[in-house]
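Enquirer: According to Swiss-Prot, the feature ATP binding site maps to Leu669, Gly670, Ser671, Gly672, Asp673, Thr674, Gly675, Ser676, Val677, Lys692, an assignment based on sequence analysis. What Swiss-Prot lists as domain 'PAS 1' is 184-257. Swiss-Prot lists 258-312 with the feature domain 'PAC 1', giving sequence analysis as the kind of evidence. Marked as domain 'PAS 2' by Swiss-Prot: 462-535. A mutagenesis experiment is reported in Swiss-Prot for this position, Cys234 to Ala, and the note states: No effect on the kinase activity regulation. Under the heading of mutagenesis, Swiss-Prot lists Cys512 to Ala and annotates it as follows: Loss of light-sensing and light-dependent autophosphorylation. Here the residue is the original one, but Swiss-Prot notes a mutagenesis experiment at this spot, Asp806 to Asn: Lost kinase activity, unable to phosphorylate CBC1. Per Swiss-Prot, mutagenesis Arg936 to Lys is noted as: In nph1-2; partial phototropism.
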Amino acid sequence: MEPTEKPSTKPSSRTLPRDTRGSLEVFNPSTQLTRPDNPVFRPEPPAWQNLSDPRGTSPQPRPQQEPAPSNPVRSDQEIAVTTSWMALKDPSPETISKKTITAEKPQKSAVAAEQRAAEWGLVLKTDTKTGKPQGVGVRNSGGTENDPNGKKTTSQRNSQNSCRSSGEMSDGDVPGGRSGIPRVSEDLKDALSTFQQTFVVSDATKPDYPIMYASAGFFNMTGYTSKEVVGRNCRFLQGSGTDADELAKIRETLAAGNNYCGRILNYKKDGTSFWNLLTIAPIKDESGKVLKFIGMQVEVSKHTEGAKEKALRPNGLPESLIRYDARQKDMATNSVTELVEAVKRPRALSESTNLHPFMTKSESDELPKKPARRMSENVVPSGRRNSGGGRRNSMQRINEIPEKKSRKSSLSFMGIKKKSESLDESIDDGFIEYGEEDDEISDRDERPESVDDKVRQKEMRKGIDLATTLERIEKNFVITDPRLPDNPIIFASDSFLELTEYSREEILGRNCRFLQGPETDLTTVKKIRNAIDNQTEVTVQLINYTKSGKKFWNIFHLQPMRDQKGEVQYFIGVQLDGSKHVEPVRNVIEETAVKEGEDLVKKTAVNIDEAVRELPDANMTPEDLWANHSKVVHCKPHRKDSPPWIAIQKVLESGEPIGLKHFKPVKPLGSGDTGSVHLVELVGTDQLFAMKAMDKAVMLNRNKVHRARAEREILDLLDHPFLPALYASFQTKTHICLITDYYPGGELFMLLDRQPRKVLKEDAVRFYAAQVVVALEYLHCQGIIYRDLKPENVLIQGNGDISLSDFDLSCLTSCKPQLLIPSIDEKKKKKQQKSQQTPIFMAEPMRASNSFVGTEEYIAPEIISGAGHTSAVDWWALGILMYEMLYGYTPFRGKTRQKTFTNVLQKDLKFPASIPASLQVKQLIFRLLQRDPKKRLGCFEGANEVKQHSFFKGINWALIRCTNPPELETPIFSGEAENGEKVVDPELEDLQTNVF
């Protein structure tokens, strides 16, 4: 029987002093106290040990350990002592008498403690007066790390503020049995136990990377006990079906100390196989030595294609319409970053969530309260897990309303708020604040300074593509392809999997007849077959069966989807469970329920029809997918006399199609998930261009084909001074390439970073924002929703003007330009009869989208909530961009993606008083950042509504190109030679060698 914890009931015999307000003197105890009952950083031993803390006396003999990495020289006052949050071995189970703890520690204990701290990449912090240990911090150049408030942070753990974690379980089962295996500390266990992810922590300094810690979820998922896990390598999960090639990749990753994310077939203790999405992340010290590995597992058997991943259609394209592995890897990579941060800084979790752990009621009552704060902002969530809840898993959905009972699925696939859940779009008075930026938690989120936060910042600035509109339709439906034998399923929604209990691997490539059973009416089935043969739609009710044999009444609607020629591409099958509305006597669904259900499934089918048209036809050949990239690009009217076009025209006049051989690599400009951008020179000229090269295989595997095709189509439409021109596009055997303008000024993001305070003055913000407004106006007029406005995508031209770039996340729809006649009051009519009223030009994209794309910090609320979005998302992003130019950071940024999304939906907009800004610019940003898109500036009259705001007073919109750029503290071109020594890009040379 596993022992249980027994909290101590013996009260303390000594009373701690209190200050003038009656608060406990915790941080400054009286000098009369020789020592506290529970010394700082000395947690009580777990109840399962039933012995005193041996570290209160001379240290016990320990087995010889591997040498720890060398540490920088510390000051004399930084005395190394063993702290409670290091990886410690089990003390020998013998009775040890308690002795008075003094400041003096044996040298061996000090050396051992410092070694253990070094293995975690940490340093010990001591009190400058007494030399007593005061905490452990991340190693930095200064050698110490203090609390932002100038105080030494302390934390004390007792039996009252924690519960039994999986780490305690694992350690309890091996009491000293594996003395050679270091165990994670109590504080680290406490931090890790707050996460709901399934993961293990392995020791990279030991041979074979033994497991030091396993979460409770790992034991539940695999069926193994802690005694069978701790101290072993994870290979016990492997079996006959585990891919050897994938295992070789994992071994190479571990040897190199790199990250890994992949799906492998593993086996539980009872022999059951399951698909495991494994993400490995290394924990390194400041010298780059790998100390630990975190291995996060997610069982994805329900949603993955599994063995069907490599299944191909006769045309060579994947059998599945969507590649789900790419979706799952994106979410897993983001989720594991939280675990990495917890292992690197175990205390950071409790410090960030429990801002005032020792505050008494009397103290909290005296704190000034903000009248405009929301109730949700006044509550600091607990960082420790308790019976009532816990830290939110980053892969769970965001909910503004109380959550319903979670589904049994092991993976919440979307990881976001469902469309069906209500979103409070009202703007209350507390949404905007003009006070001091004194929220410590917010300040930590908004201004990260540590190395880890900088890594997180780099990740959060990348564009994300989490789901297409099709994937976000949360109804029970499948899509089949009648052009293939037996009309197989090529797409199944997550909701359909939940309803039928089948996994995606089990149904892809199969006909829907597997839902039939003993009581399924064959006459009704014949109606469906006739509709398929005749390519017509039909709506029926029939009994179907789940995988477990449970029957349900299905209101089923079949609808063909036709292409522009009128030929059937797909069949859409929508199911609705009507079992709750069955009349017991007649054993049929109630008539009113049937009518409502039929209307719902038909409406859903229409939405699916529109959504699936965003994707390329699955019956295309791979050559057809990239055919547009081989077309000749024709010159646009406003660019025909420019030097770049004249140079391109000379090549075209020779009759030879432009290809990779016409360009010479100069240097790389950047890289992303699907490709890279290079500076190239047209051979035989001095004309420079930017070439974007995208890997075809990566585009297919990451569901990016339709994005790349849309970007090529969008670039071919553009003819505007604040947007790039497309000069050529071509393909090689492995890549597709786009040739566009090169802008020597670089990114607005880097321009901001070069400024002394990382911000721009208000006149500069006005200049760049005005040009962005004009560029967005043109895009919207062309029916383009940009969807990825951020400083990285605002490039600076040679003359100082801006140009938007990167349209792979943009949406191309239709647009209907309108002329709006302003309404005039009757009293003013007579006065204005002589002057003709100027009509307002408005052109906004007509069709809404619901795909989950954008950049984390710039995504609008309606994208997160799944309510569907229009071009209003670009005006939201403009508000975020202006805020970042003014203050140097975005207003809703969080330490995790989930926190950022929560902030976007809930957090108040605040303008810090540390940087002066006019009322006009604050009002403009506030109106652009309305959570309800119907109330957002630009919704009614488009760009004209934004132009008319008082912040832009004095802007001559017709002659905006003639406006001189503002003077900056650090100029755009700082005198460095633009055409310096040219560096040949090996990657592009290799690409050139493999030209088609």
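Backbone N, Cα and C atoms are what each Cβ position is placed from, and that goes for glycine too.
None of the listed substitutions appears in this model.
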Enquirer: At the level of the C-alpha atoms, what whole-angstrom distance separates Val677 (ATP binding site) and Cys512 (mutagenesis position)?
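Expert: Pair distance, Cα basis, whole Å: 45 Å.
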Enquirer: List every residue in the same chain as Cys234 (mutagenesis position), at least 6 positions away in sequence, whose Cβ is under 8 Å from its Cβ.
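Expert: The list for Cys234 (mutagenesis position) reads Val200, Ser202, Ile211, Gly295, given in order along the sequence.
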Enquirer: Measuring CB to CB from Ser671 (ATP binding site), give everything in the same chain under 8 Å that is also at least six residues away in sequence.
Expert: Val677
Enquirer: Work through the mutagenesis positions one by one (Cys512, Asp806, Arg936) and name whichever has its CA nearest to the CA of Leu669 (ATP binding site).
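Expert: Of the mutagenesis positions Cys512, Asp806, Arg936, Asp806 has its Cα closest to that of Leu669 (ATP binding site).
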Enquirer: Which residue counts does DSSP give the domain 'PAC 1' (258-312) for helix, strand and coil?
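Expert: Per-class counts: 5 helix, 31 strand, 19 coil.
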Enquirer: Using the alpha carbons only, what distance in Å do you get between Arg936 (mutagenesis position) and Asp806 (mutagenesis position) once rounded?
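Expert: On Cα coordinates alone, these residues lie 25 Å apart.
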Enquirer: Just to verify: the residue among Cys512, Leu669 with the fewest other Cβ atoms within 10 Å, which of the recorded positions is it?
Expert: Leu669
Enquirer: Tell me the Cβ neighbour count for Val677 (ATP binding site), meaning other Cβ atoms within 10 Å of its Cβ, over all protein chains shown.
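Expert: Counting Cβ neighbours of Val677 (ATP binding site) within 10 Å gives 20.
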Enquirer: Could you state the whole-number distance in Å separating the C-alpha atoms of Asp806 (mutagenesis position) and Gly675 (ATP binding site)?
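Expert: About 12 Å separates the two Cα atoms.
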